[in-house]
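According to Swiss-Prot, the protein has these features:
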- Val22 to Ala: In susceptible haplotype (VARIANT)
- 135-438: domain 'NB-ARC' (DOMAIN)
- Gly182, Met183, Gly184, Gly185, Leu186, Gly187, Lys188, Thr189: ATP binding site (BINDING)
Amino acid sequence: MAEAFIQVLLDNLTSFLKGELVLLFGFQDEFQRLSSMFSTIQAVLEDAQEKQLNNKPLENWLQKLNAATYEVDDILDEYKTKATRFSQSEYGRYHPKVIPFRHKVGKRMDQVMKKLKAIAEERKNFHLHEKIVERQAVRRETGSVLTEPQVYGRDKEKDEIVKILINNVSDAQHLSVLPILGMGGLGKTTLAQMVFNDQRVTEHFHSKIWICVSEDFDEKRLIKAIVESIEGRPLLGEMDLAPLQKKLQELLNGKRYLLVLDDVWNEDQQKWANLRAVLKVGASGASVLTTTRLEKVGSIMGTLQPYELSNLSQEDCWLLFMQRAFGHQEEINPNLVAIGKEIVKKSGGVPLAAKTLGGILCFKREERAWEHVRDSPIWNLPQDESSILPALRLSYHQLPLDLKQCFAYCAVFPKDAKMEKEKLISLWMAHGFLLSKGNMELEDVGDEVWKELYLRSFFQEIEVKDGKTYFKMHDLIHDLATSLFSANTSSSNIREINKHSYTHMMSIGFAEVVFFYTLPPLEKFISLRVLNLGDSTFNKLPSSIGDLVHLRYLNLYGSGMRSLPKQLCKLQNLQTLDLQYCTKLCCLPKETSKLGSLRNLLLDGSQSLTCMPPRIGSLTCLKTLGQFVVGRKKGYQLGELGNLNLYGSIKISHLERVKNDKDAKEANLSAKGNLHSLSMSWNNFGPHIYESEEVKVLEALKPHSNLTSLKIYGFRGIHLPEWMNHSVLKNIVSILISNFRNCSCLPPFGDLPCLESLELHWGSADVEYVEEVDIDVHSGFPTRIRFPSLRKLDIWDFGSLKGLLKKEGEEQFPVLEEMIIHECPFLTLSSNLRALTSLRICYNKVATSFPEEMFKNLANLKYLTISRCNNLKELPTSLASLNALKSLKIQLCCALESLPEEGLEGLSSLTELFVEHCNMLKCLPEGLQHLTTLTSLKIRGCPQLIKRCEKGIGEDWHKISHIPNVNIYI
């Protein structure tokens, strides 16, 4: 890594020497000599990096060079910071503190120059060859959509495992566990994913859960993760182990589930026995699939013969390599093919090796570069279990300089951790790994670097959620990154401190990352770039925080702090301040606007924030502002957003404080093309402007057409803005509008071509249809298809709503999968919802029955929930038409007297029936005994059914005796 950071330092020195600040204190010659000395040393670094692998003295020399490099970087950084501060003062170079500062810098420069001369002299002992430094490989253009490559050579294995799982008939007490066993890099996780997503598996199991276990086999953590996976949401608050166990058993009880435990290392039999005891409540055929490298793990956990994964054939390895190295290139150099096949032989049939080697060579088309990989001495180094580590080391050594340290830095994240791309880029920036190129923003440079590492197969399992990109590293790739850091440790120059839930020290390439419970004296860490105190119990920052002149990244996520010290505003180099979910924080320091380098002010979830610091608009570097609380006074108003080029998402609150549309226009939202998510809210409990003014204000807050997510809360205007009827929302994917009681009609949302999720909560009692326009008379987009992309529709509390469309046509809601109806007593379903798979009807306090034809055209409905319909006495017989229905839940329907005899007989796919708190339900229908697919029946809080369903003697027992899992609760 030394050569990578030296290149960064040289670029910084070159840029600095061209500027005016270097002239301020008269150190131009000294900095020039430093630059020349580093250039001389840099010429031999590539050779040194390759030879250090089996040369301890050379490794020590590189460590000394590393330490000196970071020391020079500190001097340069401090010089620029102080020089900027002095130049902006009224005294300029005649500031009284200039002379002592010059003396201090001069002394440090002399000391580091002596060190570098000794290091330069020592390099002669190693007979290193000079090489021309390759600055950067040619970058290829990439799109924003990232897809996993095709899987080669594993179809046979997938089919065999699927058959084992589907044909498993063991009962719950003998829970089947199938381990997939194989060395690292063979593709165990990929194979498990193929099985998990196979259509046959999806149809066979009632529930599928995927858990990445890694090295921490903690029962409580795993049970919590399984519960969260099943429920699809995080558990709020802490729960003890016993209630967690009970909750999991309730969720799994009577279900034929598939649980995948990926990457298991636990060799403690008792730990597995404890977890297995909780899992033994499922239906016959419930299974656990594990992946592991360790035979002992397979023997401890497995009840079935471990499935040993073999190496890929040379042919499949070649196909995988070729797909990565050549892509869809039509003409391929036959000489490269010949060399490539020799390289693939060295990969030993390990997919990860073939994939990464192909990934690095896809940027190289010179035969010499391919021969260099084939003939590298790294192949001859001692190996552990396979040829994978030499292949991965080669992949690293082939990276351009600017990618090497960015990759190795990822070692600071725990193994198997889900990483956030945007956060990682901010951390790269904080450590100075990214340099601006032309007019490109640093964030865009970081995005390019990230994409290149992804294309070279260093990153995997890409997931995009809420506008953010998450990813993982294969554990062997993570091991490589960690080994690179460990080889370049410098304990004298700590640049990053993390607070985590465990206490130990991890060596990394440019410093050490320190993990601790109590905050140490910050003055000990003068070189600190990153301070990570996320989720800590600290409720106060010391005033010495202002002395960390190099600090770029401060993470206080989830801390209990109520305020921040004013000394924080002395941090001129601070780029990221993460205050997300600091729920007690009520204000920021008044001089926050002095943080001139601040790029990310993250405030999501800090709901106690009552105001913004004044003049936040002067932070012209600001790219991310999670929240903006509107104020009434100048310096606190919406106009502060006007000149900011914001990225990502922003939540604007207290819009009732905006006086008029003129003030709203000053926010200049229509020019912010890099915003993808916008939330706007009014507080209806304080002083309020007139409703007519609110319409004008919202009209003036028209966003840019690049927006993909829009949320509006508490709007009291009489109609929504005109820009909702327009192509302004042509890229919108999700809309949520809540508490807008005065709007008597809705915009034509059916026009929006990309809209996938529409949530309308607490609307006007005057609204009768979600869309009232005629199909052929609408603005914006010339299409007859209404809601062409909508997948989720969630409607709450529209007291007069009759239907979705006033005029129905054949082409409407073609892909609508999920629908939630709350407190809409008169709403009838459209006649054409062929794609609908999930329907929830809740809080209908009026209807005593549903329309007879209500469920007639829902041919693909799989999940139906009817809840809190207090006066509902019967269900329509059209229930029988739901041939695809797998789960039926009827909850808190206090007046329901019976289930339809004919309505249940047609449910030929039903596997789960749950009836809860239906006090008036007198008996179960005869048709239940004909439902041969039904495996789980749960009845709770139905007093009249308890005796009738008593095992063996109850009047209704014969109707349900064939069901494997029957649970009846008081």
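Here, residue 1 is simply the first one shown, and the rest follow in order.
The backbone N, Cα and C atoms fix where each Cβ goes, and this holds for glycine too.
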Per-residue pLDDT averaged over the domain 'NB-ARC' (135-438), given as an integer
84
Mind checking which of Met183, Leu186 has the fewest other CB atoms within 10 A of its CB? They're the binding-site residues.
Met183
Other than Gly182, Met183, Gly184, Gly185, Leu186, Gly187, Lys188, Thr189 themselves, what residues in this chain have Cβ atoms within 8 Å of the centroid of the ATP site's Cβ atoms?
Thr291, Arg293, Leu309, Val350, Pro351, Leu352
For the binding-site residues Gly184, Gly185, Thr189, the largest set of other C-beta atoms within 10 Å encircles the C-beta of Gly185
Could you tally the C-beta atoms, other than its own, that fall within 10 angstroms of the C-beta of Gly182 (ATP binding site)?
20
Sparsest-packed of the listed binding-site residues (Gly187, Lys188) - C-beta count within 10 angstroms
Lys188
